[in-house]
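Copied over from Swiss-Prot:
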type	residues	note
MUTAGEN	CYS40 to Gly	No effect
MUTAGEN	PHE51 to Leu	No effect
MUTAGEN	HIS56 to Leu	Loss of catalytic activity, but no effect on dimerization and tRNA binding
MUTAGEN	ASP58 to Ala	Loss of catalytic activity, but no effect on dimerization and tRNA binding
MUTAGEN	GLY62 to Val	Reduced catalytic activity, but no effect on dimerization and tRNA binding
MUTAGEN	PRO83 to Leu	Loss of dimerization and catalytic activity
MUTAGEN	TYR140 to Leu	Reduced catalytic activity, but no effect on dimerization and tRNA binding
MUTAGEN	GLY184 to Val	Loss of tRNA binding, but no effect on dimerization
MUTAGEN	THR186 to Ile	Loss of dimerization and catalytic activity
Amino acid sequence: MEKKKAMQIEGYPIEGLSIGGHETCIIFPSLRIAFDIGRCPHRAISQDFLFISHSHMDHIGGLPMYVATRGLYKMKPPTIIVPASIKETVESLFEVHRKLDSSELKHNLVGLDIGEEFIIRKDLKVKAFKTFHVIQSQGYVVYSTKYKLKKEYIGLSGNEIKNLKVSGVEITDSIITPEVAFTGDTTSDFVVDETNADALKAKVLVMESTFLDDSVSVEHARDYGHIHISEIVNHAEKFENKAILLIHFSARYTVKEIEDAVSALPPPLEGRVFALTQGF
């Protein structure tokens, strides 16, 4: 069977599956990050960092398998970031599986509250942002950090710059850029929450759009903690992202119906919205 080529958006290869109620796992292999784990698709196993948005089974069900398979392959223990409110319960989940599986299931579990940051490396960090689902949930923004020589030191020799550094002078400015945002499951309320500005400025926004047509009302979508595509149109001017990847479509839709709904999006969304249809 021919391997399907990864989708590439704004320079980021993106892989994964997302079918509403069935499974969601979005993978950014160049960042070594997966968002949610679904049923643990094979490509997720090689990602060192896993960010969980909420504890519904279609988003967290494959968690023990993710850790167990990394152990089987003798990979380093992964780092798993979960909402702080469910950290203790996730710890209990692993204790049960250790007893069942008679294995260590080594991993690093981190509880992150909304607004808190997790440092992946010097030039990459992730912050949790507020989302609105029927249970405790949160999204994540990935930021890159670049260091630029301050204007007043441009033109100095290498030795002069080295001497300044040695003497403790801060010679660079930090340029922090929101690169990728992931919503998990949420209503459209996350769009109008003022604290979520960076999610709407990230180069790539991965957001749910569970419902696409008039057979389901906006009210129904909101009642179940989800987004109807018409709400994305209504908030179109708020999205400053270079690209938006829609995920988590209801299993009731076909690939053609999904693609038709996306291609019908008006400006300013037209041409910068993509759909993840793997598995449909």
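Every residue gets a Cβ built from N, Cα and C, even glycine.
Since we're looking at a predicted model, the values are computed, not measured.
Here the features listed in Swiss-Prot are painted onto the structure.
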residue : record               : DSSP class
CYS40   : mutagenesis position : coil
PHE51   : mutagenesis position : strand
HIS56   : mutagenesis position : coil
GLY62   : mutagenesis position : coil
PRO83   : mutagenesis position : strand
TYR140  : mutagenesis position : strand
GLY184  : mutagenesis position : coil
HIS56 (mutagenesis position) CB neighbourhood, other CB atoms within 10 A: 18
Largest tally of Cβ atoms lying within 10 Å of a Cβ, found at which of the mutagenesis positions PHE51, TYR140: PHE51
Rounded Cα separation (Å) that holds between THR186 (mutagenesis position) and GLY62 (mutagenesis position): 21
Spatial neighbours of PRO83 (mutagenesis position) among the mutagenesis positions CYS40, PHE51, HIS56, GLY62 [C-alpha, 10 Å]: PHE51
Pairwise Cα distance for PHE51 (mutagenesis position)/ASP58 (mutagenesis position) [Å, integer]: 14
Candidates CYS40, HIS56, ASP58, GLY62, GLY184, namely the mutagenesis positions, that fall within 10 Å of TYR140 (mutagenesis position) by Cα distance: GLY184
